[in-house]
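Here's what Swiss-Prot has on this protein:
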| type | residues | note |
| --- | --- | --- |
| BINDING | ASN51, GLN105 | substrate binding site |
| MUTAGEN | TYR15 to Phe | Retains 45% of cyclase activity with a partial loss in stereoselectivity of the final product (20% of C9-S and 80% of C9-R isomers). Retains 20% of cyclase activity with a total loss in stereoselectivity of the final product (racemic mixture of both stereoisomers); when associated with L-51 |
| MUTAGEN | ASN51 to Leu | Retains 20% of cyclase activity with a total loss in stereoselectivity of the final product (racemic mixture of both stereoisomers); when associated with F-15 |
| MUTAGEN | GLN105 to Ala | Retains significant cyclase activity (100% of C9-R isomer) |
| MUTAGEN | HIS107 to Ala | Retains significant cyclase activity (100% of C9-R isomer) |
| MUTAGEN | ASP121 to Ala | Loss of cyclase activity |
Amino acid sequence: MSEQIAAVRRMVEAYNTGKTDDVADYIHPEYMNPGTLEFTSLRGPELFAINVAWVKKTFSEEARLEEVGIEERADWVRARLVLYGRHVGEMVGMAPTGRLFSGEQIHLLHFVDGKIHHHRDWPDYQGTYRQLGEPWPETEHRRP
C-alpha cells in the first residue's frame, strides 16, 4: 500500500474514532477543504480536527465511514466512502431528527510533501436529506 493511500485510511480512521492527536503526521500545515470556507478561514491539522469533531457532534459518536474503493494517480487519491450516522446535532439550521442515515461520498485528496493538502468531497446530500425526513431549517445556519 502506498503512503498516500495509508494517509487517506488514517484520515478515515480519525473520522471513525474521533482521535485527532496525530493528524499533523498526515495532514499538511496548509490543509484546506473548500467546503469549510463559508464557515472558517482556518487551515491545517486544526481545521481537520474541527471537522472530525463536527461530524461526531452532528452525526453521533457512532458515526463512521466505510471504504468502498480507493484509487491513486500521481499526487491524487480518490476515495469512495459511505457515511453512516444518526442526526443528533444541529445541521445547517435543522434541529436533530434522531434518524439514522447512510450516504455515499466521493473524496478527492491532493498530496503535497507527502501529506493531505487539498480535500474535496461530494456527499449524497439529496439522499441524506430524504432519509432525515426533509426537515426545515429552524435557525440561520452558522457552522462553528
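Including glycine, each Cβ sits where the backbone N, Cα and C put it.
Modelled residues match the original; the substitutions are not represented.
The structure, with features from Swiss-Prot marked on it.
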residue	record	Cβ contacts under 8 Å, 6 or more apart
TYR15	mutagenesis position	VAL52, VAL55, ALA63, ARG64, LEU65
ASN51	mutagenesis position	ASN33, THR36
GLN105	mutagenesis position	LEU65, ARG80, LEU81, VAL82, LEU83, ASP121, TRP122, PRO123, ASP124
HIS107	mutagenesis position	VAL8, ARG78, ALA79, ARG80, LEU81, HIS119, ARG120, ASP121, TRP122
